[in-house]
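Engineer: Heads up, here are the entries from Swiss-Prot:
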- LEU166, TYR203, HIS300: protein binding site (BINDING)
- LYS267, LYS269, TYR271, ARG280, TYR319, TYR324, ARG346, GLU349: UDP binding site (BINDING)
- GLY268 to Glu: Reduced GlcA transferase activity (MUTAGEN)
- CYS298 to Tyr: Reduced GlcA transferase activity (MUTAGEN)
- ARG341 to Lys: Reduced GlcA transferase activity (MUTAGEN)
Amino acid sequence: MQAKKRYFILLSAGSCLALLFYFGGVQFRASRSHSRREEHSGRNGLHQPSPDHFWPRFADALHPFFPWDQLENEDSGVHVSPRQKRDANSSVYKGKKCRMESCFDFALCKKNGFKVYVYPQQKGEKIAESYQNILAAIEGSRFYTSDPSQACLFVLSLDTLDRDQLSPQYVHNLRSKVQSLHLWNNGRNHLIFNLYSGTWPDYTEDVGFDIGQAMLAKASISTENFRPNFDVSIPLFSKDHPRTGGERGFLKFNTIPPLRKYMLVFKGKRYLTGIGSDTRNALYHVHNGEDVLLLTTCKHGKDWQKHKDSRCDRDNTEYEKYDYREMLHNATFCLVPRGRRLGSFRFLEALQAACVPVMLSNGWELPFSEVINWNQAAVIGDERLLLQIPSTIRSIHQDKILALRQQTQFLWEAYFSSVEKIVLTTLEIIQDRIFKHISRNSLIWNKHPGGLFVLPQYSSYLGDFPYYYANLGLKPPSKFTAVIHAVTPLVSQSQPVLKLLVAAAKSQYCAQIIVLWNCDKPLPAKHRWPATAVPVIVIEGESKVMSSRFLPYDNIITDAVLSLDEDTVLSTTEVDFAFTVWQSFPERIVGYPARSHFWDNSKERWGYTSKWTNDYSMVLTGAAIYHKYYHYLYTHYLPASLKNMVDQLANCEDILMNFLVSAVTKLPPIKVTQKKQYKETMMGQTSRASRWADPDHFAQRQSCMNTFASWFGYMPLIHSQMRLDPVLFKDQVSILRKKYRDIERL
């Protein structure tokens with residue numbers, strides 16, 4: 001028994017010694033190898049590897065949390081080839097591994113929200129018109145601040161758009177100029193806009209200076225160099241791209257079937273040599289001269305004749321036969337191949353023309369790909385499968401083509417029709433990254449009216465907006481809040497405001513009534529107000545200005561708002577009918593008093609008219625129903641300059657609201673019934689409400705029209721000839737068969 005114990009102890013000791021020798025030898029060899037590498041690197045002056053690189057394997061899980069610069073310098077691993085090391089060191093962006101979590105300071109945005117600071121322009125620095133438009137769009141936005149201490153994001157005033165060294169717009173010595181900025185901080189929380197980078201012959205994406213930890217809003221950026229959740233891919237746009245507004249899409253009506261004269265078209269340069277030449281040189285294989293027109297020309301550049309091939313003369317001749325605009329507007333699909341760079345002007349041209357883009361640019365990070373689902377608006381092709389493009393697009397069902405075409409128009413008008421929209425979309429994407437808890441989802445970005453008009457600060461629930469009831473399977477609100485704007489003192493029980501209050505309160509759809517007291521006289525006593533079945537809340541305006549009627553009051557508990565002037569004359573039946581109509585069109589303004597706009601050729605300006613014509617483009621908010629979200633948009637989206645103008649004139653607030661809603665919906669308001677007179681004509685002439693009789697009042701409204709159109713960059717108002725009346729309205733049938741029979745007597 002004792003012998004067995006001795007043998008067991010001896011065997012255990014031997015095993016321990018063997019294990020100790022084995023692990024000790026491995027560690028000794030590793031340390032010797034490590035010391036030799038250190039000695040070798042020391043002799044060659046190489047960077048000493050960090051001790052963190054020799055942590056045990058279980059530390060690999062901590063890799064995502066390493067500092068970005070430490071990860072960036074990890075080029076001394078034993079498994080990295082010399083070629084990989086050279087490629088890493090020659091990367092166009094030294095901060096290639098930057099992400100919002102590692103290269104952005106969120107603390108700057110917590111205190112003052114998302115504010116953007118633009119550096120003051122330096123004397124003697126040339127700035128291209130396109131970059132001036134970008135800076136103007138930022139400075140005119142609600143994000144702009146002139147105080148750098150309040151800023152969350154910084155934008156250079158130095159022109160970084162064109163970094164092609166052969167371009168006359170190229171800014172020299174940009175590296176030293178940027179480094180001298182006292183707020184640069186290695187680019188942290190900075191945004192750099194760029195359209196062109198690199199030059200002949202390779203057109204790399206190097207912008208020519210160290211961007212540090214700055215974000216890039218860049219055109220023609222490749223997926224290889226694009227830093228997800230950090231950079232923003234923007235479209236390539238020309239110097240003639242409008243600063244604000246922009247033309248609407250060219251799709252005026254939907255044709256069924258949605259096929260045009262040409263199936264697939266392209267007209268552009270053919271590069272005979274160099275980068276981007278492979279695809280365009282092969283387009284002639286697909287061109288059939290009938291419904292597939294892919295036209296190229298060799299006539300560009302100074303030395304094109306030196307490189308011309310046997311096809312150039314034939315291509316040049318056929319190229320001149322067709323008008324590009326005619327092709328563009330009569331084609332179902334438009335080919336968008338890469339050029340010298342990945343992006344192309346053809347991309348935006350196809351979107352505007354409702355020609356479905358067929359992308360043929362491998363490795364291009366499509367514009368705003370972080371939020372836009374391009375599969376709903378474009379066909380993503382592969383340069384290597386060029387010959388399969390015709391058969392692929394011919395196999396697309398007509399229903400799908402119609403949906404693609406409609407989506408091109410939405411995306412064009414929502415995000416691409418002006419420099420301002422491109423810039424604001426870029427800023428909104430960055431803001432969503434910072435405040436992820438209230439960021440917009442894919443449905444908002446890819447469905448009308450788009451991410452620029454749906455402000456997540458209002459609500460994180462889509463059902464609180466008037467645009468998504470059908471998507472969510474929700475019914476429109478069943479109740480409304482009446483908001484009566486009172487500006488005259490209450491001196492008689494027969495005043496129109498009291499009659500209006502009683503009529504609105506009797507509506508079966510009325511939840512409450514809010515009286516906004518903007519009168520200079522003190523509030524009347526409670527017993528002066530009539531008794532009603534619904535609550536009546538009187539709010540005394542602090543500033544007593546016109547814009548206060550559109551403030552997003554917390555007292556408004558319903559989504560629907562019935563906006564009323566104090567001298568409006570409406571019956572309960574008229575209120576009920578207008579509300580039932582609004583339930584079918586919750587995103588629009590629905591009401592009674594209609595007005596119109598027109599273009600005055602003699603004065604070359606917009607005009608305003610209250611004449612009774614066969615069409616209208618505005619429904620005044622003195623007797624109208626709309627969604628309360630427009631109160632929030634009016635207050636937080638529109639610039640202070642327009643609201644200050646309205647307050648100073650005590651006029652035009654209803655016109656501005658119509659501009660806003662039409663700009664959002666791209667639709668006209670809706671007039672109900674043929675009622676024309678909606679004002680009480682017996683109001684005292686000493687009251688503020690008699691401003692309608694003031695001769696200057698009409699002239700002011702003419703001026704407002706042009707000021708508003710100037711800010712929007714275009715005329716958003718849309719004419720309509722539709723009027724909605726009750727079923728059987730004035731038909732020769734029994735009055736008992738009519739639901740809104742009282743309307744016929746009014």
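Even glycines carry a Cβ here, placed using N, Cα and C.
Here the original residues are kept at every noted site.
Help me see these features in their spatial surroundings.
Structural biologist: In sequence order, THR199, TRP200 are the residues of the chain that are 6 or more apart from LEU166 (protein binding site) and have a CB within less than 8 Å of its CB. Under DSSP, LEU166 (protein binding site) is assigned to coil, being neither helix nor strand in the three-state scheme.
All chains included, 21 other C-beta atoms sit within 10 angstroms of the C-beta of ARG280 (UDP binding site).
Long-range Cβ proximity for GLY268 (mutagenesis position), meaning a same-chain Cβ under 8 A and a gap of 6 or more residues, is found for ARG280, LEU295, THR296, THR297, PRO337, GLY339, SER344, ARG346. GLY268 (mutagenesis position) carries a strand DSSP state (E or B).
The Cβ neighbour count for CYS298 (mutagenesis position), using a 10 Å radius and every protein chain shown, is 20.
For ARG341 (mutagenesis position), the same-chain residues that are 6 or more apart in sequence and have a Cβ closer than 8 Å to its Cβ are TYR196, GLY198, TYR203, ALA219, SER220, LEU236, GLY276.
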Engineer: Cα-Cα separation of GLU349 (UDP binding site) and HIS300 (protein binding site), in Å?
Structural biologist: 21
Engineer: List which of the binding-site residues LYS267, TYR319, TYR324 have their Cα within 10 Å of the Cα of HIS300 (protein binding site), in sequence order.
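Structural biologist: If one measures from the Cα of HIS300 (protein binding site), no binding-site residues come within 10 Å, so the answer is none.
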Engineer: Let me know how many other Cβ atoms fall within 10 Å of the Cβ of LYS269 (UDP binding site).
Structural biologist: 18
Engineer: Rounded to a whole number, how many Å is the Cα of LYS269 (UDP binding site) away from the Cα of CYS298 (mutagenesis position)?
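Structural biologist: Between the Cα atoms of LYS269 (UDP binding site) and CYS298 (mutagenesis position), the distance comes to 6 Å.
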Engineer: Tell me the Cβ contacts of TYR271 (UDP binding site) under 8 Å, same chain only and six or more apart in sequence, or just say none.
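Structural biologist: Spatial neighbours, sequence-distant, of TYR271 (UDP binding site): SER277, ARG280, ASN281, GLY339, ARG340.
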Engineer: Taking each of the binding-site residues LYS267, HIS300, ARG346 in turn and counting other Cβ atoms within 10 Å of its Cβ, which one has the fewest?
Structural biologist: HIS300
Engineer: Looking at protein and its recorded binding residues LEU166, TYR203, HIS300, figure out the farthest C-alpha pair and report it in angstrom, whole number.
Structural biologist: 18
